[in-house]
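Engineer: Got a structure for you, written out below as structure tokens; questions coming shortly.
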Amino acid sequence: MANPKLLGMGLSEAEAIGADSARFEELLLQASKELQQAQTTRPESTQIQPQPGFCIKTNSSEGKVFINICHSPSIPPPADVTEEELLQMLEEDQAGFRIPMSLGEPHAELDAKGQGCTAYDVAVNSDFYRRMQNSDFLRELVITIAREGLEDKYNLQLNPEWRMMKNRPFMGSISQQNIRSEQRPRIQELGDLYTPAPGRAESGPEKPHLNLWLEAPDLLLAEVDLPKLDGALGLSLEIGENRLVMGGPQQLYHLDAYIPLQINSHESKAAFHRKRKQLMVAMPLLPVPS
């Protein structure tokens, strides 16, 4: 099990943030990046050849930029939700919906006037792409996420204004991309994997709702709903290689969950989000033995 004191320090640090959700999100993002950088062993990758879709034109301080939105059946699809459900999710929590995509390397090209420009290939799941073709909302959402992803990955500042290229599905040539081949299954709910301690009375601590998902192939994130709590005071958390145990103050909550993945407990971090009344846990995963 991980050292409860170490995790308790993380809870206290987030507690001081209070209701400032923006700073909390920044803290969680920073923790996630640190965890991903700590992983030195990466799963093997496989090459895919994305298929052309459509091309948009924008610019940066360096000049013209083209983004080729491509697709491949090898890219995992996002969660299957309606546009109404998606809109509600985005209004409640902008980080609650994820569209898996592969961001390709920049490649130099020449535009129609023979002037130099830069192009990027962004690939999404093929079935999702076909659905996106019939939805302006999904298309604009994908373009926004792709643009922000390229900005983060390559330290760019792209103009949010863009124009779709007519009669030109891509700029230049679409290169092969490497994606991780050892994709672990996306985990949404682990309620049926929950294993309560034997002999616990029905009137005992409540089992909180647990939601987990893979933020990256080597990073597992968890949200534990704790509506009866206003802060992290009295919370205890222990993490083993494949187990998460949480206790609440005054025995309000108790969670003992088996997780069928190998967790790096020493690098795990936790924070309590006061506004959402959730315990957020970021857990890097140990490499799968070859």
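Every residue gets a Cβ built from N, Cα and C, even glycine.
Nope, none of those substitutions made it into this model, it's the original residues.
Quoted from Swiss-Prot for the published mutagenesis PHE54 to Ala: Abolishes binding to histone H4. One entry in Swiss-Prot concerns the mutagenesis experiment CYS55 to Ala. Its note says: No effect on binding to histone H4. Under the heading of mutagenesis, Swiss-Prot lists LYS57 to Ala and annotates it as follows: Abolishes binding to TELO2. Among the mutagenesis experiments that Swiss-Prot reports, LYS64 to Ala is described with the note: Abolishes binding to ECD, EFTUD2, RPB1, TELO2 and UBR5. LYS113 to Ala appears in Swiss-Prot as a mutagenesis experiment; the accompanying note says: Reduces binding to TELO2. In Swiss-Prot, the entry for mutagenesis ARG163 to Ala states: Reduces binding to TELO2. The structure shown retains the original residue. LYS166 to Ala appears in Swiss-Prot as a published mutagenesis result, with the remark: Reduces binding to TELO2. In Swiss-Prot, a published mutagenesis experiment is listed as ARG168 to Ala, annotated Abolishes binding to TELO2.
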Engineer: So which of the mutagenesis positions is most packed in, judged by how many other Cβ atoms lie within 10 Å of its Cβ, out of PHE54, LYS166?
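Structural biologist: Selected residue: PHE54.
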Engineer: Can you tell which of the mutagenesis positions (CYS55, LYS57, LYS64, ARG168) has the fewest other C-beta atoms within 10 angstroms of its C-beta?
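Structural biologist: Lowest Cβ count within 10 Å among the mutagenesis positions (CYS55, LYS57, LYS64, ARG168) is ARG168.
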Engineer: Taking each of PHE54, CYS55, LYS57, LYS64, LYS113 in turn, which of these mutagenesis positions have a Cα lying within 10 angstroms of the Cα of ARG168 (mutagenesis position)?
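Structural biologist: The mutagenesis positions close to ARG168 (mutagenesis position) (Cα within 10 Å), listed in sequence order, are PHE54, CYS55.
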Engineer: Taking PHE54 (mutagenesis position) as the reference, which of LYS64, LYS113, ARG163, LYS166 (the mutagenesis positions) have a CA within 10 A of its CA?
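Structural biologist: Correct set: LYS166.
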Engineer: Near LYS64 (mutagenesis position), which of the mutagenesis positions CYS55, LYS57, LYS113, ARG163 can be found within 10 Å, Cα to Cα?
Structural biologist: LYS57
Engineer: List the residues of the same chain that sit at least 6 positions away from ARG163 (mutagenesis position) in sequence and have their Cβ under 8 Å from its Cβ, in sequence order, or write 'none'.
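Structural biologist: When sequence neighbours closer than 6 are ignored, ARG163 (mutagenesis position) has ILE56, LYS57, THR58 within Cβ distance under 8 Å.
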Engineer: Return the count of C-beta atoms lying within 10 angstroms of the C-beta of LYS113 (mutagenesis position), excluding that atom itself.
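Structural biologist: Taking all protein chains shown, LYS113 (mutagenesis position) has 7 Cβ neighbours within 10 Å.
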